[in-house]
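See structure below.
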Amino acid sequence: MLYIRKKMTSMIVKTTPELFKGNGVFRTDHLGENRMVSRSNRLGDGSNRFPRTGTIHCQRLSIAKTGLHRETKARAILSPVSDPAASIAQKRVFTFGKGRSEGNKGMKSLLGGKGANLAEMASIGLSVPPGLTISTEACQQYQIAGKKLPEGLWEEILEGLSFIERDIGASLADPSKPLLLSVRSGAAISMPGMMDTVLNLGLNDQVVVGLAAKSGERFAYDSFRRFLDMFGDVVMGIPHAKFEEKLERMKERKGVKNDTDLSAADLKELVEQYKSVYLEAKGQEFPSDPKKQLELAIEAVFDSWDSPRANKYRSINQITGLKGTAVNIQCMVFGNMGDTSGTGVLFTRNPSTGEKKLYGEFLVNAQGEDVVAGIRTPEDLDTMKRFMPEAYAELVENCNILERHYKDMMDIEFTVQEERLWMLQCRAGKRTGKGAVKIAVDMVGEGLVEKSSAIKMVEPQHLDQLLHPQFHDPSGYREKVVAKGLPASPGAAVGQVVFTAEEAEAWHSQGKTVILVRTETSPDDVGGMHAAEGILTARGGMTSHAAVVARGWGKCCIAGCSEIRVDENHKVLLIGDLTINEGEWISMNGSTGEVILGKQALAPPALSPDLETFMSWADAIRRLKVMANADTPEDAIAARKNGAQGIGLCRTEHMFFGADRIKAVRKMIMAVTTEQRKASLDILLPYQRSDFEGIFRAMDGLPVTIRLLDPPLHEFLPEGDLDNIVHELAEETGVKEDEVLSRIEKLSEVNPMLGFRGCRLGISYPELTEMQARAIFEAAASMQDQGVTVIPEIMVPLVGTPQELGHQVDVIRKVAKKVFAEKGHTVSYKVGTMIEIPRAALIADEIAKEAEFFSFGTNDLTQMTFGYSRDDVGKFLPIYLAKGILQHDPFEVLDQQGVGQLIKMATEKGRAARPSLKVGICGEHGGDPSSVGFFAEAGLDYVSCSPFRVPIARLAAAQVVVA
C-alpha cells in the first residue's frame, strides 16, 4: 500500500559552521557530483531549511508489497532544528516526513507534544511515516465556533493530505493504491490515555478489497474490523464492549484463544457483525466515504479535549492554560502483517529504577493500541531481538540518538512492518521518583547534561514518592502471597478491595483506604485510580494505561496479573479457589508484583546515595533556606535528617496534649485567679523546658523558632456531651461542677478562630507568656552549658497592632533578663512575629520596629484574606473548583495575586523599616513547589514545612534558580 514515488539513493550532506556566515555557501557530495549550494538554494526536498553541522546518512527505499523496505541501513547523526514556517500565526496545518518538517520540538504549544516531536524526529532523519499536524489553535477555534471546523481549515487539511499522498504515491479512497491513516490527539502536555485515537482510517468495502489484493485477505479484514471498532467507539460513541462481545463470541465459537488465530473468513464475518452493531446502536450505516471518516475523526479528537475524563485528568493534575489538543494525521504502517511485523513501546531507561537499559514490550503481529491499551499482555523486547535482529539493532541506535538529542530519558512507540522499523512517537518518559533521581545523576556522570539541567529533570512530586512507605518486613508475608503480576509501579499499598472507579472515589471520600481492582483500566477510571492507594489489573503490561498513569502519580500498581479473575457484577476477586470480597484487605508490593492477603505493616523508606548526591547539587544552587515545622525532639531529628536548616515553627501547644500534661493545662484554664493559673503553669514549666532542651540538642547550631501559645483555650477541653465534660473536668481539677460550667460558658465563642487566641492570651494572662519564655531561656542556657550551640527565636502569634507585639516583647525581655541573671550568662536570641492578619501586612513597617523577624502564617493569612473558614470551606470549595471560580485550593497553593501581594508588600515595608529583618513563611504553603518559587522571587529568606516535605522544598528552591 505504501510506497515512494521516487527512489532515493544514498546521499551525504556535509556542512560547516560557516554555513550561517557570509553567503552561507556549503558543499554537497551526491553520487560523486560536487555542487556549490548557497542558502538561497532549495534542497531536493523543497525545503529552505538546512542542517547546521554534521553528517546525515539517508537511506535507499524501494517499493515492496504494501510497505516501505530498507535497502541500506539508516543512520542519523546530526540534530538540525527546522525553522518554524514563515507565517505560523496564520498557519494551522503543518506537514512532516523523513528528513524534513514544517515544525520542531520547540513548537509544543502549537503542535502539541506528539506533533512537535514527530516533526523533530523527521527532521533528524529517523524513519517517521509522513503526516500532518493540525494545530492546537485550530482546536481552540473549533470550540469557539460551537464545535464546528473553522472556516478554511478543511481545505488546508486536504492540501496537507495531498502532501502525504504525493510522498508515498497512494491515495485516500483509491482501492488500487490505498492510503490508510491514523488520527491521533496530542496536547502540549502529555496526558496518557486521555484523548482518542483512530487507526486504519480510509477503509470501506471497496478499499478493503484492493488492500486484500496487495497484502492478503487476513491482514486487510483484520485492519477493517479494528477500524470499525475504533471508529465506532471514538467517533460514533458506540461502547467498545459491544464490539468486544462479538469478537469474544467468535473466538469461543471457533475454539481459539487469541485474535491472531482467527482466519480471514472469520474476520470477514466479524466485519459484517461489526457493521450490524452500527445499525443496532445508531440506527444508521457505517460511513463509507473515507473523507467523511476523516472529517468525523478530526472532530472527535477535538471533542475529546472537552470530555469528562480529559477534564478530570487535567483537574487532578492541575493542568491549565492549554489551547486544546492538536490532531496528528499520519500514513499508517502496520505491525499486524504477520510474524515479521509487530509493534512496541519502550523507555530508553527503566522508568521505575532508572537503570540504563531499554525497558519495554513488544507484540508480534499486532497494532500499537494493543500494547498501549493493555488489550493483550505483551512480551519483553528480547522477543523482538530474537525474531527481528536488524530492526532491533536499528531501534537501539535510534534510542541512543534520541537520548543524545533530547538529553532525557525517552518514551518511544514504534512499529515494525515486514522487518522495516518505523518510529511513531517519542516524548520525555514519565518515571518514578527513584527512576528520576538515578537518571538525572547518571546522565550528569555520562556527560549528557549539566548539573543545572539535571535539577530540572526531577519534579518535586518525585521526591514525595521517594518518601512514601515500603513494607516493613517483606520476608514476613511470603506465605500470604496469593498472586503475582507485573511490577508496573513500585512502592507498597494496603487497602480494602473495590471494583469500580466510582466505588473507589466514594470510599475514599469516607476516609477509607482502597485498592482498585480491575480486569483492565481505561481513561474513564482516572478518578478512582487517583483515589486508590494502589491499582491491580488482570490484563495489561508495563506500559498499559494503568501502569503509565500510576507511575506518573507515584501510586503502587500491579498489572497483567493473569492469576486473578475479577467478577465486577458479584463484587468478588477470584484467585484459584480463594475468593476475596469487596471491602476485604489486601496488600500490594509494586516493586515485585506480589499480591498479599491482609494488612501488612509499612515502614518509611531509606534515602539512597543517588538522592543524597542529587540533593547536594540542589543545595549548592538554591538561595532560599529550608526550615522545618517540628514540635517534638523526634520531629526535629527527622527534619535535620531530611536536610532542614533549622526549625521555622515549633508549636508549643502541641506539647500540652500529653496525658501527663493536659490535666495541668485544664487546671490553668479553669483557674479564676492569677495565683491559681501560676500554680498550674509551674507544673507545666518543667515539661516545656525538657521538650525545648531536646529540640535545641537535635538542632545544635541551627535556629529554632518557637511560637508562643496560639489556639483558643477551648481546644484543650475534652470533647463530647456537655454534662460529661463538666463532670470530667470537675474530677480532674477539683473545681465544683457549677463553676466548671460557668467557666466553659465564658470560653465559648461564636467564631473562636477570630477570638480569644494568639497574643490575646498572653496579653490577658502575662503569666502564660512568662512561663513559656522562662522554659525557653532556661532550656537554652542549660544546653549552652552542655556545649550545644543554641539559636532561639521567639515568635508572637496573631499580632495585628505594633502595641500588641510591643507588650509581649517587653514581657519576654524581662524574663530573659531574670533568667540570665540567675544563670550567670546570657544567650543570644531574637523576638519576632507571625504575619497572619492582613492588617499586620498593611502596617508591616510599624510592626518591624518591634520585630526582629517576620514569619508569614499563610494558613491564617489565606483564611482572613479570603474570608474562608478552613473548617467550613469544604462545603463550597469543590463547587468553586469545578466551576472554575478558583483554579486551585488556596489553602494548598498560594494565592499569588491576593495573599501573595500582601506578602510582597509586608516584606518590602518591613525591610524598609528594618533592613536586617529576617523574613520567612511557616504555613502549609512552605512545602508546595509552585508556592516555594513565588517565595524565592519575593525575596524571602526561608520557607518552613513539615519534616518529610523538606527535600521537596529544597528542590523547588533550586529549580527557581535554574528555571
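We number each residue from 1, going along the chain as drawn.
Including glycine, each Cβ sits where the backbone N, Cα and C put it.
If you check Swiss-Prot, you get these features:
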| type | residues | note |
| --- | --- | --- |
| ACT_SITE | His545 | active site, tele-phosphohistidine intermediate |
| ACT_SITE | Cys922 | active site, proton donor |
| BINDING | Arg651, Arg707, Glu836, Gly857, Thr858, Asn859, Asp860 | substrate binding site |
| BINDING | Glu836, Asp860 | Mg(2+) binding site |
| MUTAGEN | Thr543 to Asp | Loss of phosphorylation |
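Neighbour list (Gly857 (substrate binding site), Cβ cut-off 8 Å, at least 6 residues apart, same chain): Pro797, Met834, Ile835, Glu836, Cys922, Gly923.
Apart from Arg651, Arg707, Glu836, Gly857, Thr858, Asn859, Asp860, the substrate site neighbourhood in this chain, defined by C-beta within 8 angstroms of the site C-beta centre, holds Leu649, Asp710, Pro797, Met834, Ser855, Phe856, Leu861, Cys922, Gly923.
The most densely surrounded of the binding-site residues Glu836, Asp860 is Glu836 (count of other Cβ atoms within 10 A of its Cβ). Residue pair Asp860 (substrate binding site) / the residue listed as 'active site, tele-phosphohistidine intermediate' shows a Cα separation of 41 Å.
Ranked by how many other Cβ atoms sit within 10 Å of their Cβ, the recorded positions His545, Arg651, Arg707 place Arg651 at the bottom. When the record's substrate-binding residues Arg651, Arg707, Glu836, Gly857, Thr858, Asn859, Asp860 are compared pairwise by CA position, the greatest distance found is 15 Å. Within the same chain, residues at least six positions away from Asn859 (substrate binding site) with a Cβ under 8 Å of its Cβ are Glu836, Arg870, Phe891, Gly923, Glu924, His925. The secondary structure of Arg707 (substrate binding site), as reduced to three states from DSSP, is extended strand. Taking CA atoms as the reference points, Thr858 (substrate binding site) and the residue listed as 'active site, tele-phosphohistidine intermediate' are 38 Å apart. Residue pair Arg707 (substrate binding site) / His545 (active site, tele-phosphohistidine intermediate) shows a Cα separation of 48 Å.
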